[in-house]
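Report on the structure given below.
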Amino acid sequence: MPVRRGHVAPQNTFLDTIIRKFEGQSRKFIIANARVENCAVIYCNDGFCELCGYSRAEVMQRPCTCDFLHGPRTQRRAAAQIAQALLGAEERKVEIAFYRKDGSCFLCLVDVVPVKNEDGAVIMFILNFEVVMEKDMVGSPAHDTNHRGPSTSWLASGRAKTFRLKLPALLALTARESSVRTGSMHSAGAPGAVVVDVDLTPAAPSSESLALDEVSAMDNHVAGLGPAEERRALVGPGSASPVASIRGPHPSPRAQSLNPDASGSSCSLARTRSRESCASVRRASSADDIEAMRAGALPPPPRHASTGAMHPLRSGLLNSTSDSDLVRYRTISKIPQITLNFVDLKGDPFLASPTSDREIIAPKIKERTHNVTEKVTQVLSLGADVLPEYKLQAPRIHRWTILHYSPFKAVWDWLILLLVIYTAVFTPYSAAFLLKETEDGSQAPDCGYACQPLAVVDLIVDIMFIVDILINFRTTYVNANEEVVSHPGRIAVHYFKGWFLIDMVAAIPFDLLIFGSGSEELIGLLKTARLLRLVRVARKLDRYSEYGAAVLFLLMCTFALIAHWLACIWYAIGNMEQPHMDSHIGWLHNLGDQIGKPYNSSGLGGPSIKDKYVTALYFTFSSLTSVGFGNVSPNTNSEKIFSICVMLIGSLMYASIFGNVSAIIQRLYSGTARYHTQMLRVREFIRFHQIPNPLRQRLEEYFQHAWSYTNGIDMNAVLKGFPECLQADICLHLNRSLLQHCKPFRGATKGCLRALAMKFKTTHAPPGDTLVHAGDLLTALYFISRGSIEILRGDVVVAILGKNDIFGEPLNLYARPGKSNGDVRALTYCDLHKIHRDDLLEVLDMYPEFSDHFWSSLEITFNLRDTNMIPGSPGSAELESGFNRQRKRKLSFRRRTDKDTEQPGEVSALGQGPARVGPGPSCRGQPGGPWGESPSSGPSSPESSEDEGPGRSSSPLRLVPFSSPRPPGDPPGGEPLTEDGEKSDTCNPLSGAFSGVSNIFSFWGDSRGRQYQELPRCPAPAPSLLNIPLSSPGRRSRGDVESRLDALQRQLNRLETRLSADMATVLQLLQRQMTLVPPAYSAVTTPGPGPTSASPLLPVGPVPTLTLDSLSQVSQFVAFEELPAGAPELPQDGPTRRLSLPGQLGALTSQPLHRHGSDPGS
């Protein structure tokens, strides 16, 4: 297998670094994006959620000012200081009282820390929260109600209060900086202070504003950290007085928050547009000028230096007593006129503000970059080397550190490998054969290293091994998390725990340490310790075990090396016994006699070293292969015992290596063959399609990492070989972490969990890979199990998600999959579990008892559905009004509203009882709309989709005149009677044709005082022709729509003429039946002629009732009325478009609900 390179692709480790550092310190923090106009929260850790009591889904996309934690005891000054910190680029600490979700109050120290990108621009803010004390301990009420808590609905988080940062003309203030009055600069001081003049003239009654006199000129010391005496001595006693009163519809922010009907106001920093209610910011040259201004000695500035006539006011300034302090702690010098306005934000909170409004870095911020970095490091308790930047960056490699996969390290490893092989061969040989010869020739003249070339080589090997130890202390490694570790300290610890001891023993130069002692045999034995390096050689060569030829070669080399070692031992045994034997029966004496070189009586002479080594190697090879010829035989007991051991070793090696070579190769290369086959396919794919190099490198790196992660195992292929019950158990084990720790799956039965586990699929994504693109169809729900991702809209990061977060769309609220409103991109190597919407809904249909719990406990951290891209999709107002449905069949949902309890024959009167709000199955509008008073079905009705069956394709409504109170003798329920006196409990398929006609009776005359009731819908076998589908602008032109409307208008004109005549005939027939009980409808006057009627109508008597039969007859007439020849054919598929809705009608939630003037209940 290739060398493990680890995660070397550029990763965005911003979130991982912050979490790793903060979680160990039990921090509570949030991360906000400084480039969106509301500084929305894009990440919050579990500690913050536990602190405030809100879930992550409720906190995400909230303003980072945390105004949803404000309450009665929250200081406005502290809140303003936090807002000011978001304007600058320096950190600030503020003490403020916050409220939890349960209403309990606590005092918190908030650290606002900016985060910069590689260009030095502030792109994010980290807000760290530290609890100082509980308010209950200092005498506050037990529970103060948090009136600003957000709604528990996850959809409400996107429309809650937002924090808009607007900066007015900064260039104009920059140009005016040089025009400050020269009289105010007579003192030699630092022109860094900021003086705030505030006019106490109240603002306009329609706005609620809080002038930021304190906010625009404060630093960390004056933000509740400096002594009160110094601040009072510098500023004066009047600095704590309020500077502006809050006026508007509500007397105070608290009163406004107490009103449940009031829309959530947004806290925004906006420029004051009134010259009478804004604060001017001007510069002070020194502390003397500040004292003069505090005492009123400094005259007001000229008009060109401010925006209006301002009254000097003693305000909170820098907590300093000298000019040097002003130089050191000067604040932003060009802050424009700012007020804190509570306004309603109707726009998209995620859209970035213009460049002029988004730039919040002061002109001198570039000069303070190094100071900011030091302070950020102090606040975060992080080292400067690990302070992250929010960008894709390669792993940090320390200086003088060698990558373990670099070319230099590869060459060096091969060099060390050759030296180790040399050591393994020559160390036993020199210890057995050469030491005896050296002793025998010790009387020879001393010629140094020239006579001993192997001694020089041994010295070089020792030096190389020592250098290798030093290199290993600076070589990176891959940890258990597949991360490349380059820190010298961690590398040293890892090396000490691993191969350091073996390398150290193998590198000891024993011949130099024992030089001159004369014990050459001891030196030779100690040198055998170098053979310990063979363990590392085996580990290095294991990567080549995937090649068949290499394995055969390695096996042969191993066999030869073992034979070499045994030959050295065989010679050492014969050489040791030779001087002590009286009878010359050893194998050496026999060898000398055979080759004609016998030993003399003094033990000298005999065969040469070459003859001895070759003979010993011949004996060991023949013994290991069990092919002994007997020409070299053991004679002494020691030689026979050694021969037995050699035979045992040889039998094992021969049987395990040579006897099973094919089996070994097949077993070792099964995975390797699959790897190379798949890799070959990838390369052929790259070559065939001519993929460019950057993309080719991504493909290869992803394949290699995925192969090392899964080892080339195809889970689907493996699972298909097992029965379904075993497949479910395996999938349950693989997804056990998700099913155990994810809240929506708690409480599910084991059978339900097994069914869900079968539907989950695991996705692995490298850094920089885009999982979902903007506009893609959302067909699955994603659960993050490892890594972190970011969600972008354009180039703006709107959310950062990590482990255990969920993103997608709420499947129970939409019948059809929506489209993504942003890009989802991986920051690190991520593992995600995804389940398709069809599979999830199918499982929940099988377990309806678990479905309620699942939908109620599912909290999607970020909703990717883009409602603006889908015409007629329900908005947040509809969803908050009860637009909650459950899946009853596949892709069919049942609306749970108050109307479900009514019987099919009951009549619900508009204006009596609770009106249905939102896109219900039988009502899509409300009376009093801008185009009529009749309820109508909008195009966003989920029941009108094609995949819900023909019975749900349309929702016809029946319109009947609103009746007066029913007489006591009338039948209950108010159903109209047929001619036979029976109740009509069935609906004509065309009886709802008038549901889409806006105020059709207005053609007869004045319809004032008449209301229409909504009858329960009945399934129609075929859709009405008047239910015109909403045509797509891309498929039908505007002229087709206009011609269709003209045809319908002509139909209505003919309908008026015939309806007047038919009504007279019908009413005369009804008046003859005196035995019938009068129905429950009030009398209707005879309608006059229509505005376009060609002939006058015959006068008739008063209309006593209007039955369903009459309306049914009229509906049938309309259904079978032919269209003119020039009118286009009406399509029958797609969502229906009611005639009461104009062509440019927007979403229903955007239209305010009005009650008609003739409504009796208004």
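Placement of Cβ uses the backbone N, Cα and C atoms for every residue, glycine included.
No substitution from the list is modelled in this structure, which keeps its original residues.
Quick look at what Swiss-Prot lists:
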type    : residues      : note
DOMAIN  : 17-88         : domain 'PAS'
DOMAIN  : 92-144        : domain 'PAC'
VARIANT : His186 to Arg : In strain: BALB/c
VARIANT : Ala455 to Thr : In strain: BALB/c
VARIANT : Cys752 to Tyr : In strain: BALB/c
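The average pLDDT computed over the domain 'PAC' (92-144) stands at 81. Counting only the Cα atoms, the space from Cys752 (variant position) to Ala455 (variant position) is about 75 angstrom.
The highest number of surrounding Cβ atoms within 10 Å, among the variant positions Ala455, Cys752, is found at Cys752. Note on the domain 'PAS' (17-88): DSSP counts are 31 helix, 12 strand, 29 coil.
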